[in-house]
Amino acid sequence: MALASVLERPLPVNQRGFFGLGGRADLLDLGPGSLSDGLSLAAPGWGVPEEPGIEMLHGTTTLAFKFRHGVIVAADSRATAGAYIASQTVKKVIEINPYLLGTMAGGAADCSFWERLLARQCRIYELRNKERISVAAASKLLANMVYQYKGMGLSMGTMICGWDKRGPGLYYVDSEGNRISGATFSVGSGSVYAYGVMDRGYSYDLEVEQAYDLARRAIYQATYRDAYSGGAVNLYHVREDGWIRVSSDNVADLHEKYSGSTP
């Protein structure tokens, strides 16, 4: 009863001396008119956050294409931070499970985190449903997860490649939640050069060695023209019985092979 009686008493905000305002409670207004020169003490609204003062450039070249023997996945291995080459041995093909691969383009931390989270979700799906997740479902799962963070600064452009009941599957997913199915994709700063090679040499009926050579040549051409791509060409092949790592070729060796020049 004592507490109730205290709470029922009105606060003396209009009494002289309260808050040191001499009884003028109207001075508590913190709107634009409360201060001179149109200033305000009100907190800013929750608008679109400002762009960061330092913009870090991302550069890479990744590609994937479907053909009658599966899916070919290839990527360079150079990591850059602006004009600085941070590493020449980055693994840009992420192994989700024995039948699924993902590629890394954009922010390395974003791609690595979300695709490893996807690997966990795919494993949970497999345990619950007693079967492997399809390529389409895995790509949709990733798109739904990153869409919740749209506009919050994520930087990711990935390809989900695999083999399921329907055969080889290939999807492009980015940090905006976009998801596209296709036969050929290339992502990264060197993708324009890789597309030029793939568009000329791609066919669904390629033989295995022809497909390997096309992927190596496309990544090599991108590293030759794009300063943000380089290192080695890591090549994977997704087959009906799972993916295999085919090779890792230094671009200097490929330069001798494809350009015909000598050191």
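Counting starts with 1 at the first residue shown.
Quick reminder: no glycine exception, Cβ is built from N, Cα and C everywhere.
Record features (Swiss-Prot):
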{"type": "ACT_SITE", "residues": "Thr60", "note": "active site, nucleophile"}
{"type": "BINDING", "residues": "Ala108", "note": "bortezomib binding site"}
{"type": "MUTAGEN", "residues": "Ala108 to Thr", "note": "Displays resistance to the bortezomib, a proteasome inhibitor of the chymotrypsin-like activity. Displays high resistance to the bortezomib, a proteasome inhibitor of the chymotrypsin-like activity; when associated with V-109"}
{"type": "MUTAGEN", "residues": "Ala108 to Val", "note": "Displays high resistance to the bortezomib, a proteasome inhibitor of the chymotrypsin-like activity"}
{"type": "MUTAGEN", "residues": "Ala109 to Val", "note": "Displays high resistance to the bortezomib, a proteasome inhibitor of the chymotrypsin-like activity; when associated with T-108"}
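Cα of Ala108 (mutagenesis position) to Cα of Thr60 (active site, nucleophile): a distance of 10 Å. The residue listed as 'active site, nucleophile' has a Cβ environment of 29 other Cβ atoms inside 10 Å.
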